[in-house]
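Below is one structure; the comments refer to it alone.
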Amino acid sequence: MKKLLPLAVLAALSSVHVASAQAADVSAAVGATGQSGMTYRLGLSWDWDKSWWQTSTGRLTGYWDAGYTYWEGGDEGAGKHSLSFAPVFVYEFAGDSIKPFIEAGIGVAAFSGTRVGDQNLGSSLNFEDRIGAGLKFANGQSVGVRAIHYSNAGLKQPNDGIESYSLFYKIPI
């Protein structure tokens, strides 16, 4: 069953209908946890196609992000999977061919177990908090770094939480 989860995720992501007015992106990320484990993430995002506080310095925008992460490492919680969904706010600084940006978001994530790496999350359903920074190029591609924290916000004990620190690459589709 657990080996079928990545295939089910890819099938679900490929069957999502994206409105023609919204831009979609695919991302890949490789990261490490604070406990020496590795993470591998595939994501699909949809631009909100809205801007706020647009000035000569930059603008605030955002996107919806859906992701699948494979968690490797740890004695008791190796080989776990998670699905996540989050709204992400992005402040994009002004620029011609390269636009630096910072991002932050809070969403939800469902894990294939309560132990991930050497951490006990206490619950399979957790919150996802993220911050990141990167560069967006004129062709729509982006590269950056991201820190994501997962925990159940104290709704169930134990609540060790776990982090993923990653490098990502995003391309428009």
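Including glycine, each Cβ sits where the backbone N, Cα and C put it.
This is the original sequence, none of the listed changes applied.
Positions annotated as active site, charge relay system by Swiss-Prot, on the basis of experimental evidence: His149 (among others). Taking a C-beta cut-off of under 8 angstroms and a sequence separation of 6 or more, His149 (mutagenesis position) has the following same-chain neighbours: Glu128, Asp129, Arg130, Gly161, Ile162, Glu163.
Annotation comment: Swiss-Prot describes Ser151 (among others) as active site, charge relay system. The Cβ of Ser151 (mutagenesis position) has 20 neighbouring Cβ atoms from other residues within 10 Å, across all protein chains displayed.
Glu163 (mutagenesis position) falls within a strand segment according to DSSP. Under the heading active site, charge relay system, Swiss-Prot lists Glu163 (among others), citing experimental evidence as support.
His149 to Ala or Asn appears in Swiss-Prot as a mutagenesis experiment; the accompanying note says: No deacylation of LPS.
For Ser151 to Ala or Cys, Swiss-Prot lists a mutagenesis experiment annotated as follows: No deacylation of LPS.
Here Swiss-Prot notes a mutagenesis experiment, Asn159 to Ala, with the remark: 304-fold reduction in activity. For Asn159 (mutagenesis position), the same-chain residues lying six or more positions away in sequence with a CB closer than 8 A to its CB are Leu121, Gly122, Ser151, Asn152, Ala153.
What Swiss-Prot says about the mutagenesis result for Glu163 to Ala is this: 142-fold reduction in activity. For Glu163 (mutagenesis position), other Cβ atoms within 10 Å of its Cβ number 19.
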